[in-house]
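One structure is given below, encoded as structure tokens.
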Amino acid sequence: MASTSSSRASSSSSSSSTPSIPRTITYDVFLSFRGEDTRFNFTDHLYSALGRRGIRTFRDDKLRRGEAIAPELLKAIEESRSSVIVFSENYARSRWCLDELVKIMECHKDKKDPGHAVFPIFYHVDPSHVRKQEGSFGEAFAGYGENLKDKIPRWRTALTEAANLSGWPLQDGYESNQIKEITDSIFRRLKCKRLDAGANLVGIDSHVKEMIWRLHMESSDVRMVGMYGVGGIGKTTIAKVIYNELSREFEYMSFLENIREKFNTQGVSPLQNQLLDDILKGEGSQNINSVAHGASMIKDILSSKIVFIVLDDVDDQSQLEYLLRHREWLGEGSRVIITTRNKHVLDVQKVDDLYEVKGLNFEEACELFSLYAFEQNLPKSDYRNLSHRVVGYCQGLPLALKVLGCLLLKKTIPEWESELRKLDREPEAEILSVLKRSYDGLGRTEKSIFLDVACFFKGEDRDFVSKILDACDFHAEIGIKNLNDKCLITLQYNRIRMHDLIQQMGWEIVREKFPDEPNKWSRLWDTCDFERALTAYKGIKRVETISLDLSKLKRVCSNSNAFAKMTRLRLLKVQSSLDIDFEPEYIDADDKVELYDVVMKNASKMRLGRGFKFPSYELRYLRWDGYPLDFLPSNFDGGKLVELHLKCSNIKQLRLGNKDLEMLKVIDLSYSRKLSQMSEFSSMPNLERLFLRGCVSLIDIHPSVGNMKKLTTLSLKSCKKLKNLPDSIGDLESLEILDLAYCSKFEKFPEKGGNMKSLTELDLQNTAIKDLPDSIGDLESLKYLDLSDCSKFEKFPEKGGNMKSLRELDLRNTAIKDLPDSIRDLESLERLYLSYCSKFEKFPEKGGNMKSLMELDLQNTAIKDLPDSIGDLESLKYLDLSNCSKFEKFPEKGGNMKSLTELFLENTAIKDLPDSIGDLESLVSLNLSDCSKFEKFPEKGGNMKSLNWLYLNNTAIKDLPDSIGDLESLMRLYLSNSSKFEKLPEKVGNMKSLELLDLRNTAIKDLPDSIGDLEPLEKLSLSNCPKFEVLPLSLKAIDAHLCTSKEDLSRLLWLCHRNWLKSTTEEFDRWQLSAFIPESSGIPEWITYQNLGSEVTEKLPINWCEDPDFPGFVLSCLYRPSDYSSAYNFCHDFKCELNLHGNGFTFTDECSHSCWCDCHVNFKDSRDLVCVYWYPKTAIPEEDHHKYTHINASFTHRFEGHPFFCEDIKKIKCGINVIFLGDQRNHMPMLEHPQNSGDNGSALQDANGNVHGANQDDEHYHIPTLGLLGNFHDNGSAVLEDTLGNRKRRRDDSLPDVVEEPHYKKIGSHPTPISCFELHHQYQSEQNHMW
């Protein structure tokens, strides 16, 4: 434990005397040591061991310089209960250490506040040398001068006194054993009020902080906090750590452990005695005559004191009745923690706050397991996959991780594999016994619900489960709540979840009496057990639920008679490999056929003869995917059936017997291709949902369908032969959803369909319907009407305007030409889609009356203009007129749409915009791309204060008005392919939010000086601008592909990188530098560590983490794409996994680089690519630096948009280099300055036009990235990125003929610059847009 909390003064208004306030104790141990001797070996290991025992230890990790000891160290010594002094060879050479020692011994001898213990450790030194200041200690004192004559006597006295104390002389032997002995001894001597929370307290700090926060230690009120969770999750351990953490703040404390067990075996009296004894500290205890007398004593004594009490493992309210009935029993300022598996106990107790303890995350679980299985904090490499299997099996349960870790310690890989196979069938007894306690406390019905969930319902919707269990008379609502309160299940998004180990416990309970006779079990869930049960001579008589996955059947099952004896069967689920959903529209017809074939192939494994029978009179739920017979069994009795699911079955006609099916709520026969007709529906009056999707042979629906007064959903989607519905459909007074989509022969909606007063959704998309009856207007509850892709639908009914509740009307891709005036009466309409209605020419004049309309999609229509009334659409947010090639003029009153946020005019015939466009105060995105006639952006366009995105790509625009600078919220400005665009206004520098400026393929020649004022600007694209003469240096990204500028790009790169390396630590943390270099000659020799293939591992330099001149690593990989990858312009996604490890610790991170650059497509002779990453040291947690000794880099690559990693991308070679600043340690070849002036020269020009030579800056920075980039031979043009200065340079400014600089600053030895270079922000979401 390393967490601390501030002290709190205790007070009580009801106490007869105010309790004394002890000195503030923040740490258990202050660790004094000589850093250069032991910091990274013995002391570090000792510090970690103390932490694992829950001993709060202060260690000064700073490399301090100076004469006086820091005040925070003196304070830390005073606030520590003890000190551990590591006397090493050079300890006395540090005046700082000696001052610490003097302070420590003063605290040790302080009579006013005794108790500061001192534990000396003599690390490879003779204790007598310390005591007498001889040997290295004598030599140290001999070197001190007269100026220290006042301190030397105190130093000597402190050394002598400390050396006279009992300690540990360490000379030879295993340090791990010695450290264990020391930590155990310190723990025993410090424990006092402290409890042993155990070793290896991984992941506990966050729980402790959460609980302490909930205790509100600063408050003077009484607070009770409940902590609940499944058994073995660590509640008791957390409570002990909190108890130890807060022990210094309370004079009166008690920890009552394992109350449930003690209460059940001994009663409450011993617990009352222990509580009083703890509070009174063994003094003045009185005999308790009865439980009631004990309760009275507790109330009288506690009410006058400020106490801290932990009541551990309470599982029933009766256990609190006579221990702590009410908060009024406690003095003000008291704190109580109650741990339990039963959340209901906490609700009844009315605690102030609740905290649910969740399992460890994967990394924490892996560490905890490794500490027990390998006695280190990560798995051994050979055991990594097996370890991950165990960690996955335990699902973050600390108890299971500890038990299995101990079980597998020092076992071989074959032994591990054997144990894991055993665990699949037989849970470890110690884990099982802990988890089973919660089950043992359940009632009979709750136990049945629990086993049903474990064996059948896990992961299902709560409402569905409740409905089925209620039909079994199990009182599901209260039962599920109790299981949730007792942490046996959890509810997430209304689904019932269960920990895998708890589920396995449920399975074990079912198997308990007859472990090897599955035919006698009450529930079957495993395919192998089902196969064994079918072969049993006496059949399966006791089974209540069967859940069977057909894909896991190893052989064909043909014992049809086995079902005949299942007289208790309540729940039957025979499913395919997946719960296949044929509905998503992205699944094409061929794939749906393939999915159907998968179901039928699996279904064929269960062969049923024509004489198949089973007594179904107890059956509540039946699901059988691919049911193989034409009819249900002749003796089928569905009298208690609630849901019937026969997807993909061979059923031709559904016959459910002669009984009334009053309990039946759901029938799903979807994709039963042979189903041609349904029997009468009169016998199922309470049916609520009927699914007949994909029943391609179904011709009609029986007229009795109108008798189902409670039917809410009727899905007939993709019933290809269905032509119409009976008029009785209008009698479905409760119907809410009617789905007829993709019924390709359905031509006419019934006239009486308007009687369905509850209908809210009507889906007719992709049908043969031509029109709708006027009665459609009577659907007063209809909210959603979809007629999209009805190619024959020509006219929307006049009375359609009566649908007052309609919110969405989808008429996309229909033959509709116009809309009736009554459309204005759709007062609730929010979304109107008319896109791809190629005959639609005119929006109704009175359409502006639709005050609720928020989205209007008119793209790809024949519309020419919009009426002025469009401005009256006060709620409109989205207007799309894209690809309306005849649309020429935006209405003047369009500026009245005050809510409009997105306006798409892409590829229209529009020439200009009215000035009123500036009145669109809410507009966020304006798209005018591909408007080839658009020439002038309106002067008042600068009034759109909310505009973030402006697309002017491929327009005829020549310039922008000065008012563009007033777009203070604009973040993206796209002008690419506007070939006439020549100049940006000077006021563009006022756009303080601009992040991206795309000027590709324009006629622009230069940028205004104000471009340097755009601080947020991160990307500038200037590729293929043949007239461009100036490059700025104020950006994070520049795309200069195919520019004709003869800039010295190497010099530019050096300036960019120098500025970047000079940036703050915070900036290093936020940015990741990477480069993509096509047409490369390979990884240069100065990258020290290289290896063939995609992975490289090397040892780190000694003390790498302490060197202030070491900023990070260069990681590089040489790729060779295949012909396939070079033929297509996919986005290349390069990744590097970085792994630092050593001393049993590991750190992993990932670098990535995505590039749309298509340079590689055009390279004919060589296509090798190099990806380079610059990884800063500051990205590695500083407190862990010293732990790592090796670095490993692993490289991968794929094409973005492809679902697979490309195996044909070869990783030829990779490398790592450790880089330094300010010296010559790397000795890497750097770029040289060009020897010629003129066009090959370079200079800098600042914002005022002053020219600076290339030797202007003489700061000594060693730029390894430039060396790396400059040593690749490249033939392409350039992409430059990451510049931080606000300067620009001209191509025609030359350098002096002779410029001599230090060799570590020389730049430009190669005649051709790099081809692509990019600086990536780790959080940038649209890095690819400008490509």
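For all residues, glycine too, the Cβ spot is worked out from N, Cα and C.
What you see is the original sequence, not a version with the noted changes.
The secondary structure of GLU100 (mutagenesis position), as reduced to three states from DSSP, is helical. Within the same chain, residues at least 6 positions away in sequence whose Cβ sits under 8 Å from that of GLU100 (mutagenesis position) are SER32, ILE69, LEU73, ILE77. If you look up Swiss-Prot, you'll see GLU100 marked as active site, on the strength of experimental evidence.
Within the same chain, residues at least six positions away from ARG39 (NAD(+) binding site) with a Cβ under 8 Å of its Cβ are PHE33, HIS1186. Per Swiss-Prot, the feature NAD(+) binding site maps to ARG34, GLY35, GLU36, ASP37, THR38, ARG39, GLY66.
The domain 'TIR' feature in Swiss-Prot is assigned to 25-190; the stated evidence is sequence analysis.
What Swiss-Prot records for 206-434 is domain 'NB-ARC', and it gives sequence analysis as the kind of evidence.
The Cβ of ARG34 (mutagenesis position) has VAL86, SER88, ASN90, TYR91, ARG93, SER94, CYS97 as same-chain neighbours under 8 Å, each 6 or more residues away in sequence. Secondary structure at ARG34 (mutagenesis position), as computed by DSSP, is coil. In Swiss-Prot, the entry for mutagenesis ARG34 to Ala states: Reduced NAD(+) hydrolase activity. The structure shown retains the original residue.
A 10 Å cutoff on Cβ-Cβ distances gives SER94 (mutagenesis position) a total of 19 other Cβ atoms nearby, all chains included. Swiss-Prot lists SER94 to Ala among its mutagenesis entries, and the accompanying note reads: Reduced NAD(+) hydrolase activity.
Record note (Swiss-Prot), mutagenesis TRP96 to Ala: Reduced NAD(+) hydrolase activity. The unchanged residue is displayed. All protein chains included, TRP96 (mutagenesis position) registers 19 other Cβ atoms within 10 Å of its own Cβ.
Mutagenesis annotation in Swiss-Prot: GLU100 to Ala, described as Abolished NAD(+) hydrolase activity; the structure shown retains the original residue.
When Cβ neighbours within 10 Å are tallied across all protein chains shown, the highest count among the binding-site residues GLU36, ASP37 belongs to ASP37. Listed in sequence order, ASP44, VAL86, SER88, TYR123 are the same-chain residues at least 6 apart in sequence whose CB falls under 8 Å from the CB of THR38 (NAD(+) binding site). Closest in space to TRP96 (mutagenesis position), of the binding-site residues given as GLY35, GLU36, ASP37, is GLY35, taking the CA atom of each residue. Around the Cβ of GLY35 (NAD(+) binding site), a 10 Å sphere holds 18 further Cβ atoms from the protein chains shown.
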